[in-house]
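Quick look at what Swiss-Prot annotates:
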DOMAIN    11-333  domain 'UCH catalytic'
MUTAGEN   ASN18 to Asp  No effect on deubiquitinating and deneddylating activities; when associated with 251-K--M-295 DEL
MUTAGEN   ASP38 to Glu  No defect in parasite growth in host erythrocytes. Severe loss of deneddylating activity with no effect on deubiquitinating activity; when associated with 251-K--M-295 DEL
MUTAGEN   CYS145 to Ser  Complete loss of deubiquitinating and deneddylating activities
ACT_SITE  CYS145  active site, nucleophile
ACT_SITE  HIS220  active site, proton donor
DOMAIN    432-460  domain 'ULD'
Amino acid sequence: MARDNENILEEWCLIESNPCIFYDMLKRMGATEISVEDVYSLSYFDDYINNKEIINMNHILGVDTYLGENNKTLDKENNVVDVIELYKNNICMEDKYNKLLKHHSYIYGIIFLFNIGKHYKNNKYIEHNVPDNLFFAKQVIPNACATQAILSIVLNKDIELNDEIKNIKTFSLNFDSSMKGLTLSNCTFLRNIHNSYKPPIYLDKEDVHHDKKKSEDSFHFVSYISFQDKVYLLDGLQSGPVLINADEQNKPNPNNNNNNKDNDNDNNNNNNNNNNNNNNNNNNNNNNNNNNIGMNGKDWIEISREHIKKEIDEICNSQTNNDVRFNIIAVMKDKEYIIQEYINIHRIVKQRVNIKLINLGENIELSDEINEDEFPLLNDIPSIENLPNNVDTLYNIVNKSTLEINYLQSLLHEQKEIKKLWNKELTFKFFNFYPFIMSSLNLMAKHKLLKDAYQKEKLKNATKS
């Protein structure tokens, strides 16, 4: 949504912790396949922690039940779709897609907002070997933490971004964290995006309690990510990236010491098989696959969640801070994008089955045609030649694929409605209604309606009280 940035000041404004703002910010940074979700309870992450099994075409087409087990191994032949078993009756669509849409690898990072009080410790950073390509910037200007929290996630993941954003990382590659912070704060492109979320001010006279309220409400955004098999808290007020559970993460796992070589070979073989046979979603999963390995058996989301809970407990138990408001936002792959990929897979299956029926002499017309050349890894989807020759079986596949498409389209509609509501909320938050309000009041006064309206409202309020 375009907004007026002509009078943007050099300072950075305060930003509300709101999914509609972060989603819009990501889109303007070029992260078109990324979205955010509000986390109302730490149990929200349970499904994502449990669903680590790599998704393959058998899961999407209802041949195998997706169990979500991290340690489940698949032989190469098991990845080949059994066309006779397409869309099994015993697999619940709702349960299937609830798991497939909450896959572990879809979460890129977690943003935590909290009120900084006297409890805040700015010495959490303990010196360690920080990876050279880990992007961390110190916050050198007030109120920039919201944008820095987003950048701390997207610049450390394989996410497509605008050239302006990618150039920031390239330009500041050899800078220390303070210089990286200066680079961010002096980037006009970023500052204009950030400051466009400043609500319009309708009255010049500030509230008499403004300064007091401002001093009391000091909130801060930080990010949690996994990077090279480690979990990091990226907080711009710290001296460096904080390694979470550093002692635990650096402990050697005795179960792995004896068989590292064999395990590595097995993992490589499994990875090669999976890479050849998984669909496009799996490729995206593997791009972020520093998620659950090398942390002494603990999952990075689980480690982050435990650390956030510990932070919340410390703040709640602190007698110096009476404001215990928090907010958690998960930055993840956009469900709308994932659902559309699944819809396209089922549309291709349906189209191929219909072509097979035509080849067998059935009098049907192709509808909902899809250009298969636009989609990668089509070899994972059963070819026309490999489909069964039984007409009844083929019609059954068509009917079930239609049900899958209809169900997914209902999920897609829900996601689109969420985005519409966010867009509407953004409009109301940042549209300047002042000229409209003043024009309305002037017209009411001109036609001698203002005084009567005022008296009616005054009488109404007096009656209520």
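Numbering starts at 1 and runs along the chain as displayed.
Backbone N, Cα and C atoms are what each Cβ position is placed from, and that goes for glycine too.
In this structure the noted substitutions are not present, so the sites keep their original residues.
Here the features listed in Swiss-Prot are placed on the structure.
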{"residue": "ASN18", "record": "mutagenesis position", "DSSP class": "coil"}
{"residue": "ASP38", "record": "mutagenesis position", "DSSP class": "strand"}
{"residue": "CYS145", "record": "mutagenesis position", "DSSP class": "helix"}
{"residue": "HIS220", "record": "active site, proton donor", "DSSP class": "strand"}
List the residues of the same chain that sit at least 6 positions away from ASN18 (mutagenesis position) in sequence and have their Cβ under 8 Å from its Cβ, in sequence order, or write 'none'.
GLU425
These are the recorded positions: ASP38, CYS145, HIS220. Which one scores highest on other Cβ atoms within 10 Å?
CYS145
Cα-Cα, whole number of Å: CYS145 (mutagenesis position) versus ASP38 (mutagenesis position)?
18
May I have the DSSP-based helix, strand and coil counts for the residues of the domain 'ULD' (432-460)?
24 helix, 0 strand, 5 coil
For the C-alpha pair, I'd like the distance in angstrom between the residue listed as 'active site, proton donor' and ASP38 (mutagenesis position), rounded off.
17
